[in-house]
Amino acid sequence: MATVIPGDLSEVRDTQKVPSGKRKRGETKPRKNFPCQLCDKAFNSVEKLKVHSYSHTGERPYKCIQQDCTKAFVSKYKLQRHMATHSPEKTHKCNYCEKMFHRKDHLKNHLHTHDPNKETFKCEECGKNYNTKLGFKRHLALHAATSGDLTCKVCLQTFESTGVLLEHLKSHAGKSSGGVKEKKHQCEHCDRRFYTRKDVRRHMVVHTGRKDFLCQYCAQRFGRKDHLTRHMKKSHNQELLKVKTEPVDFLDPFTCNVSVPIKDELLPVMSLPSSELLSKPFTNTLQLNLYNTPFQSMQSSGSAHQMITTLPLGMTCPIDMDTVHPSHHLSFKYPFSSTSYAISIPEKEQPLKGEIESYLMELQGGVPSSSQDSQASSSSKLGLDPQIGSLDDGAGDLSLSKSSISISDPLNTPALDFSQLFNFIPLNGPPYNPLSVGSLGMSYSQEEAHSSVSQLPPQTQDLQDPANTIGLGSLHSLSAAFTSSLSTSTTLPRFHQAFQ
């Protein structure tokens, strides 16, 4: 059996004790058994002594791995704390002003500005406010130094320079001269000394002339970040407030269900060239449909009509009538009738050629027979006069819109060849609806209508322009095909002359 010496029992018990997280009141702090050989400081661990030794050698083994960052640190903890500044996420938020910070100590220093018990000191000469009395007295001393007065405003002592006066003001701020830090970091290019290495690096821009901080509003450059921040608050305060108030997701100008006048909706579209309109990707609520009617009639079972605003190039955005403001409702000059041809909106990602084909298939399916054509033509002759009279009233309102002309001109290029798409257009189209013309309106008189009904040409040749593959020439032939097929029906007289 093993024997245990009573004298060693206490040592065994001490080694078996589980170390507690908190020290008791009677216990003293751990001894600093690791003194520095170069100074009088001592530390309680080898790691802290090693970190301290870097202050004597100038070594900084922990370097930042970012490409444009040249900072290095004496400990791994300080490097990790610095790496948070390269992250776009700021996790520490102020509860008073919602300002975000990368580090917790920066937030803690910022919270002192929101202390309600702290009085502010306002300068009567320039109106600036200061949170600390020391900063306020320094500011007053600067005003006195600029005027040539180097006397202390508290004890009326005179000094030889402004720097000595500012050092003296610290004694009146409740700080003893012994507690003042030593400026042990000296600049390599001048005699100035600073408290920290950070202040030295910030001062170096005076000698290097580097200006790495660019203002995003006026392209002015600065050597220090605090100078850029001061410039932004002073010169671009309105821009900063505008950025804070804007939402994250900007509204698309073509977003539907917005009660905006149609004229206002057309402005952002009309300001764009046609090449940008063709290359711009459309949202799911905006379809490219060259043959959409401006108004889509619903079923007659009491359902409300859905208004479709006709944009240039046939871009349509359905707007519910309930969501439109009463002041924005359109006054329809021509009522809905059986000639309102309802066209189904194509799928979201259907190409342009597929849209035209599906539309033409619907036209072929909805065209009446030849016998019904003759009956429709005879009945349309009877009701032609009142229709012409109603159109004559709006002759001044209906004209070729400038928007359609300005958009069709850039499309007259050889690159946009849609001639193959129009080869299979049927000769028999739906009856003419004055509302389906959209923005392409024409004006004519009543006397011209009777003469043109009886003397319509069978077909008109295309405009022989090699550069204009599509444009007014193809639209001219397309309109002639419809007018020749409908003969004396309710088509608009001299429809082809509007595109000559």
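In case you wondered, yes, glycine gets a Cβ from its N, Cα and C as well.
If you look for the noted substitutions, you won't find them, since the model keeps the original residues.
Around the Cβ of His92 (mutagenesis position), a 10 Å sphere holds 16 further Cβ atoms from the protein chains shown. Here the residue is the original one, while Swiss-Prot reports the published mutagenesis His92 to Ala with the comment Prevents formation of functional zinc-finger 3; induces drastic decrease of DNA affinity and complete modification of DNA binding specificity.
In the shown protein chains, 16 other C-beta atoms lie within 10 A of the C-beta of His227 (mutagenesis position). His227 to Ala appears in Swiss-Prot as a mutagenesis experiment; the accompanying note says: Prevents formation of functional zinc-finger 7 and inhibits DNA binding; No proliferation and transformation of cultured cells.
A mutagenesis experiment is reported in Swiss-Prot for this position, Lys244 to Arg, and the note states: Abolishes single and double sumoylation; nuclear localization conserved. Increases transcriptional activity and inhibits repression domain activity; when associated with R-263 and R-353.
Quoted from Swiss-Prot, the note attached to the mutagenesis of Lys263 to Arg states: Decreases sumoylation; Abolishes double sumoylation only; Nuclear localization conserved. Increases transcriptional activity and inhibits repression domain activity; when associated with R-244 and R-353.
Record note (Swiss-Prot) on the mutagenesis of Thr339 to Ala: No effect on transcription activation capacity.
What Swiss-Prot says about the mutagenesis result for Ser340 to Ala is this: No effect on transcription activation capacity.
Among the mutagenesis entries in Swiss-Prot is Lys353 to Arg, noted as: No effect on sumoylation. Increases transcriptional activity and inhibits repression domain activity; when associated with R-244 and R-263.
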Spacing of the two Cα atoms, His227 (mutagenesis position) and His92 (mutagenesis position), in whole angstrom, works out to 24
